[in-house]
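Below: one structure, written as structure tokens.
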Amino acid sequence: MFNYEELFQTHKTPFYLYDFDKIKQAFLNYKEAFKGRKSLICYALKANSNLSILSLLAHLESGADCVSIGEIQRALKAGIKPYRIVFSGVGKSAFEIEQALKLNILFLNVESFMELKTIETIAQSLGIKARISIRINPNIDAKTHPYISTGLKENKFGVGEKEALEMFLWAKKSAFLEPVSVHFHIGSQLLDLEPIIEASQKVAKIAKSLIALGIDLRFFDVGGGIGVSYENEETIKLYDYAQGILNALQGLDLTIICEPGRSIVAESGELITQVLYEKKAQNKRFVIVDAGMNDFLRPSLYHAKHAIRVITPSKGREISPCDVVGPVCESSDTFLKDAHLPELEPGDKIAIEKVGAYGSSMASQYNSRPKLLELALEDHKIRVIRKREALEDLWRLEEEGLKGV
């Protein structure tokens, strides 16, 4: 059993704590699922881009799915090889495209005809041939939260089949473009395998048509999105996931790329926070803690529910419903409504569970609150992987502006 009391003697709350053994095992589970088939697991940095986490994955020969030049540079700094990096996203700037091409990453996932022509122009100016993939929007309902659904025609992501064909033919004729992959990604936190298989089958059929037209495809990028169990939901079995994709690709000798993020890191992380006060207002019980929505946004943004565990011994205390809330001046600064917790006292510690994905990566300094300390548990030892910001860090980049006042 992990000794939290020793941890609290050294580190003040709130902080993130990650179990690196869980991250390692989650990644290896993907490698095992695709064992025996040409594949590349590109971890999606958007889920959590801490350098120490990336370094751990780099040592396991992970690739990287990046959506900004900042993420690409993070991946490289952590030791992920350029030939294992793919660059996705609907709004790549010309600067980002140029930098990615200079770094010679594996390929860019292209999301519009205008972007394709921009890449071509930049590649021509550099005197190189840009490896590209085209993201196809298969118009399939991923059955997930609308904010993280990306595979329907009303979503901003990818292009339809007809436009994709036109883009591939354009790229084939270009002296500065090299089409090497097809790509789709239908959403995040997916708990139903059927939409993924349906999308794989649909895009595999397109890939066969492209190959028949003389386009030399080498990769089949299925995106990511496998969900985790936040509320005891049944999740997708990775063996079934891999077999479904492999079956869709029968007759195609392509390297499979998948881009998991949440399912690699979510279950590894806890947000450790302490009780500041308890209050009752009009028969409503509130537990006020020292972490806020700026530290962990998912409950406020997505109405996501994360289990809360009391760390401080509380045997014998009366249990009753309460809302666990933070100090930020928003009514949405709520971690969990109607949580059944024992009576809590100032200084008691609680853990918000499964926050390793889209926790620290979505954090902000809202209300001028410094970003949190991040710790790793590895080989039964604790180490700091991100220092807590100091108050002075909040305005450090603004001080120059005061000189002219």
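Cβ coordinates are placed from backbone N, Cα and C, and glycine is handled just like the others.
Every residue here is the original one, so none of the noted swaps is modelled.
Quoted from Swiss-Prot, the note on the mutagenesis of ILE148 to Gly is: Nearly no change in substrate affinity and 235-fold decrease in catalytic activity. Here the residue is the original one, while Swiss-Prot reports the published mutagenesis ILE148 to Asp with the comment 2-fold decrease in substrate affinity and 235-fold decrease in catalytic activity. Here Swiss-Prot describes ILE148 to Ala as a published mutagenesis experiment; the accompanying note says: Nearly no change in substrate affinity and 47-fold decrease in catalytic activity. Under mutagenesis, Swiss-Prot gives ILE148 to Lys with this note: Nearly no change in substrate affinity and 55-fold decrease in catalytic activity. Listed in Swiss-Prot as a mutagenesis experiment, ILE148 to Phe is described as follows: 4-fold increase in substrate affinity and 23-fold decrease in catalytic activity. Record note (Swiss-Prot), mutagenesis ILE148 to Leu: 13-fold increase in substrate affinity and 40-fold decrease in catalytic activity. The unchanged residue is displayed. Positions annotated as pyridoxal 5'-phosphate binding site by Swiss-Prot, on the basis of experimental evidence: GLY225, GLU259, PRO260, GLY261, ARG262, TYR358. The substrate binding site annotation in Swiss-Prot covers ARG262, ARG298, TYR302, GLU330, TYR358. Summarising the annotation, Swiss-Prot assigns active site, proton donor to CYS329.
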Taking the Cβ of GLU330 (substrate binding site) as the reference point, list residues of the same chain whose Cβ is under 8 angstroms away and which are at least six residues distant in sequence. MET293, SER300
For the C-alpha pair, I'd like the distance in angstrom between TYR358 (pyridoxal 5'-phosphate binding site) and TYR302 (substrate binding site), rounded off. 11
Ordered by sequence, the long-range same-chain Cβ contacts of CYS329 (active site, proton donor) under 8 Å (at least 6 apart) are ASN367
Position of peak Cβ density within 10 Å, selected from the binding-site residues GLY225, PRO260, GLY261: GLY225
Hey, which of the binding-site residues TYR302, TYR358 is the loneliest by Cβ count within 10 Å? TYR302
